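Taken straight from Swiss-Prot:
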- Cys63 to Gly: Slightly reduces catalytic efficiency with respect to carbapenem antibiotic, imipenem. No significant reduction in catalytic efficiency with respect to ampicillin, benzylpenicillin or cephalothin. Reduces resistance to ampicillin, benzylpenicillin or cephalothin about 4-fold, in JM83 E.coli strain (MUTAGEN)
- Cys63 to Ala, Leu or Met: Abolishes resistance to ampicillin, benzylpenicillin, cephalothin or to carbapenem antibiotic, imipenem (MUTAGEN)
- Ser64: active site, nucleophile (ACT_SITE)
- Ser64, Ser125, Asn127, Thr230, Thr232, Arg238: imipenem binding site (BINDING)
Amino acid sequence: MRFIHALLLAGIAHSAYASEKLTFKTDLEKLEREKAAQIGVAIVDPQGEIVAGHRMAQRFAMCSTFKFPLAALVFERIDSGTERGDRKLSYGPDMIVEWSPATERFLASGHMTVLEAAQAAVQLSDNGATNLLLREIGGPAAMTQYFRKIGDSVSRLDRKEPEMSDNTPGDLRDTTTPIAMARTVAKVLYGGALTSTSTHTIERWLIGNQTGDATLRAGFPKDWVVGEKTGTCANGGRNDIGFFKAQERDYAVAVYTTAPKLSAVERDELVASVGQVITQLILSTDK
């Protein structure tokens, strides 16, 4: 009798979970219709197992979200002793491209340290600092090689900034899928890809990101711990990837959207709305 009772309870729980996932999908499809958008979402646990998703295997332009795994590659080089965080990277005015606030600020000195460039790339989305790091690691091909090394067979970087943010429809260059990137986030933060010191530093940078107050974290409860890296592309691309801790559970998340008919502010609001849909799912399934 107890066995039958347990089976009934398990069946009820499974049915409730399936219902919440259906609501998750329905809510995202409604947003897509209302905003004339495509929305890709993947939420995974620390082991990379899927919690929920939508258009998970569809390719989207990475935009600046790749700057998080780029920083992870830099930390891996530091951890292995092939790089030093305090090494000075010399550069000139040719390194200043569109949106390079920190690179411009350090130009008078003629250099940034490796860690200064990595932090600027993550927290400010500084394109000049990003290109400086790409120069040091061996270019976009080295970034793609790192993706492969940590088990991501999908994500690819082909160009530097700002060209990699063109987001031309049908162009496979500089793209990823939500599930590939969510699992890359999980691998970096929870899978032992970096030392604990490096992991803690990059988590702190993500939590202190200065470009994402209006995106995912705007749609999450204030008591969740959230760290993220945004991305903006031409042709309506607005993305956000990272991690969140809800009710003592850790998750990695990747959200990629394309909404060419919306304004920049409306695209931020769209990503925040996706955050609200994710919140509803997590709070319902964690009861």
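Along the chain as shown, residues are numbered 1 onward.
Cβ coordinates are placed from backbone N, Cα and C, and glycine is handled just like the others.
Overlay of Swiss-Prot feature records on the structure.
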| residue | record | DSSP class |
| --- | --- | --- |
| Cys63 | mutagenesis position | helix |
| Ser125 | imipenem binding site | coil |
| Thr230 | imipenem binding site | strand |
| Arg238 | imipenem binding site | strand |
Here the binding-site residues are Thr230, Thr232; which one has the lowest number of other Cβ atoms no more than 10 Å from its Cβ?
Thr232
For imipenem, with binders Ser64, Ser125, Asn127, Thr230, Thr232, Arg238, what's the maximum Cα separation in whole Å?
16
If you compare CA-to-CA distances from Cys63 (mutagenesis position) to each of the binding-site residues Asn127, Thr232, Arg238, which comes out shortest?
Thr232
Give me the CA-CA distance between Thr232 (imipenem binding site) and the residue listed as 'active site, nucleophile', in Å, as a whole number.
6
The rounded CA-CA distance in Å from Arg238 (imipenem binding site) to Ser64 (active site, nucleophile) is 9
